[in-house]
Amino acid sequence: MEAVTKLDVEGTAFDSVIIPPGSSKTHFLGGAGVRGLEIGGKFIAFTAIGIYLETDSIPFLADKWKGKTGEELAGSLDFFRDICTGPFEKFTNVTMILPLTGEQYSEKVTENCVAYWKAIGIYTDAEASAVDKFKQAFKPESFPPGSSILFTHTPSGTLKIAFSKDGSVSKDEGVLIENKALTQAVLESIIGEHGVSPAAKLSIASRLSEIMNKVGNVEEKLPVLS
């Protein structure tokens, strides 16, 4: 199927299908895009991000969103919210274009999460503990160009964090953090209302629109890893 293809973002290749660390389920590439900032009139790319969805996501999302254009999906906060909170696994591959320390990355992500939780009144001791575990997981890490942060987001609320120095996806599930709010918020920080990668959001909207409109049985149509 044409929509389920691999993508290249600033020289980083994202495979069309993978099995995430610590998972037995096949995920397809929902979309990918760059994260960057306009600095001095020039766009500087920091990371390339690929978002993968478990194949079971398509029937769930199609029930509400089939028939919508990519443009309509791209402009819908509810669509991306349904991806972040839906009852299926998600996998996020954040690959470095420029070098970054683990502390730099974790501070920025958790700062945004905590601000959001406090604003909606759900910041409790459980979230504070999860944030601390998240920071500790990243503290000793350093990410040169080409290295990756690998997040598996389970519907039960477990966030699995693994690291790769060469961009490969290992089978080691890495660090586990049991907190549903954090599991969802890490993905929302990328594709949510104030997500850091508008390019990834556009990519997901375009590709999922095509997949939902053309695929009847996703298990039959999507390629499956042996």
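Note: Cβ is positioned from N, Cα and C throughout, glycine not excepted.
No substitution from the list is modelled in this structure, which keeps its original residues.
Positions annotated as substrate binding site by Swiss-Prot: T47, N112, S189. S168 to L appears in Swiss-Prot as a natural variant; the accompanying note says: In strain: cv. Serrana and cv. Texas Early White. Here the residue is the original one, while Swiss-Prot reports the natural variant S170 to P with the comment In strain: cv. Serrana and cv. Texas Early White. Annotation of the natural variant H194 to Y in Swiss-Prot: In strain: cv. Texas Early White.
Known features from Swiss-Prot, placed on the structure.
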residue : record                 : CB count, 10 Å
T47     : substrate binding site : 26
N112    : substrate binding site : 18
S168    : variant position       : 8
S170    : variant position       : 14
S189    : substrate binding site : 21
H194    : variant position       : 9
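Neighbouring residues of the recorded substrate site, listed in sequence order and excluding T47, N112, S189, comprise R35, K108, V109, V186, I190, G195, V196 (Cβ within 8 Å of the Cβ centroid). Mapped onto three states, the DSSP output places S168 (variant position) in coil. The variant positions shown are S168, S170, H194; of these, the one with its CA atom nearest the CA of N112 (substrate binding site) is H194. Calculated from their C-alpha atoms, the gap between T47 (substrate binding site) and S168 (variant position) amounts to 16 Å. The two recorded residues, S168 (variant position) and H194 (variant position), have Cα atoms 29 Å apart. Pairwise Cα distances among T47, N112, S189, the recorded substrate-binding residues, top out at 17 Å. H194 (variant position) carries neither a helix nor a strand DSSP state and counts as coil.
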